Amino acid sequence: MMARFVSVSSCQFHFGFREVSPPSVTSYPRRFEVSDRRFPAIPIKCSSSEPENGEDSAPSLSSSSSSSTSEVSTSNSSTYNWYTGIGGIGMLDTAYLTYLKVTGSDAFCPIGGGTCGDVLNSDYAVVFGVPLPVIGFVMYGVVTALSAELGEGNLPFGISKSNGRFALFGITTAMASASAYFLYILSTKLSGSSCLYCLVSAFLSFSLFFLSVKDVKLQEIQQVVGLQICLAIIVVASLTASYSTAQPIPSRSGDIELPYFRTEISSSSSPYAIALAKHLNSIGAKMYGAFWCSHCLEQKEMFGREAAKELNYVECFPDGYKKGTKILKACADAAIEGFPTWIINDKVLSGEIELAELAEMTGFSLDQANETNQLQ
């Protein structure tokens, strides 16, 4: 009977004693007699208010949930910052490759014969008539823009964040699949040719893919793994169809023999260039190059015929180049990695350098040029 009067809410108990009169005796089949005793009466005061510790626990749970949400948000923001940074680097890399492709120039002459120019000028650098670096630039641009929008949580066209993440996952999957295929082409069809910038682009694509795998939960990946496989197959099939008529280029390092030839300099030298060349020679500056290197010839053209003769130029392959040919010992001792390379005051400088820059870094002035001309 007591259970009917006890509320489940928190109760305050006040103990007291109340005198209870003895009940009347009634005859029953079995008679019980109750003696005159004092029974403790327990008045129960019930309150509908929540206990104080309950009030304290609610804010603590809310605070814990808020802290957890904040940590997840910070982690996602950091991930999208990585996306944006890597995508930006990829845009710079492919923009430079696009410039090389459009102008037909080469980035830097390596010690071996194969260069980025060989790769970019091959049939494999074009996909359905579009230069491959241009496609790469667009893809990196999309990744950079999409990741930046995801980081801010402000996607266009009403796209949800979940759909944005899956779109990013799909794009990076396509990029990684294409990069894997290009590495296969580079190692088989373009064997012997090297392109550092192409390898950097492939590395960046794989990095973006692994980031997206980490960003998308395993359960979500299992839901779309079939779609991702189909996407990779479509990318590879499309590239194969585009390259069906492409012809592999011979390996410079193994299939071609380059006999040594003397390069002809067509430009004439100015008095300033002649004086600068003599100054560089006097301070021990050396230019290391190879006869096949177009950049080496362009550097000499800056000086002109007469001034180039005054330079301390070191030809690293004076006997020509073929498979097994070793670089000149002087070049090997100087640890030359590409052409042209300048060593000025023990400082290694790679690539072509403008005359004004050479003059500035060696302390050559116009007055010295005038003095040299007067002596002549």
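Keep in mind that glycine also has a Cβ here, set from the backbone N, Cα and C atoms.
Nope, none of those substitutions made it into this model, it's the original residues.
Listed in Swiss-Prot is the mutagenesis experiment Cys46 to Ala, annotated as follows: No effect on catalysis of disulfide bond.
Experimental mutagenesis at this site is recorded by Swiss-Prot as Cys109 to Ala, annotated: Loss of function in catalyzing disulfide bond.
Of all the Cβ atoms in the protein chains shown, 24 others lie within 10 Å of the Cβ of Cys116 (mutagenesis position). The note that Swiss-Prot attaches to the published mutagenesis Cys116 to Ala is: Loss of function in catalyzing disulfide bond.
Cys195 to Ala appears in Swiss-Prot as a published mutagenesis result, with the remark: Loss of function in catalyzing disulfide bond. Classification of Cys195 (mutagenesis position) by DSSP places it in coil, neither helical nor stranded.
DSSP assigns Cys230 (mutagenesis position) to a helix in the three-state reduction. Sequence-distant neighbours of Cys230 (mutagenesis position) (same chain, 6+ apart, CB under 8 A from its CB) do not exist here. Under mutagenesis, Swiss-Prot gives Cys230 to Ala with this note: No effect on catalysis of disulfide bond.
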Between Cys116 (mutagenesis position) and Cys195 (mutagenesis position), the C-alpha gap once rounded to whole angstrom: 4
Other CB atoms, at most 10 A from the CB of Cys195 (mutagenesis position): 25
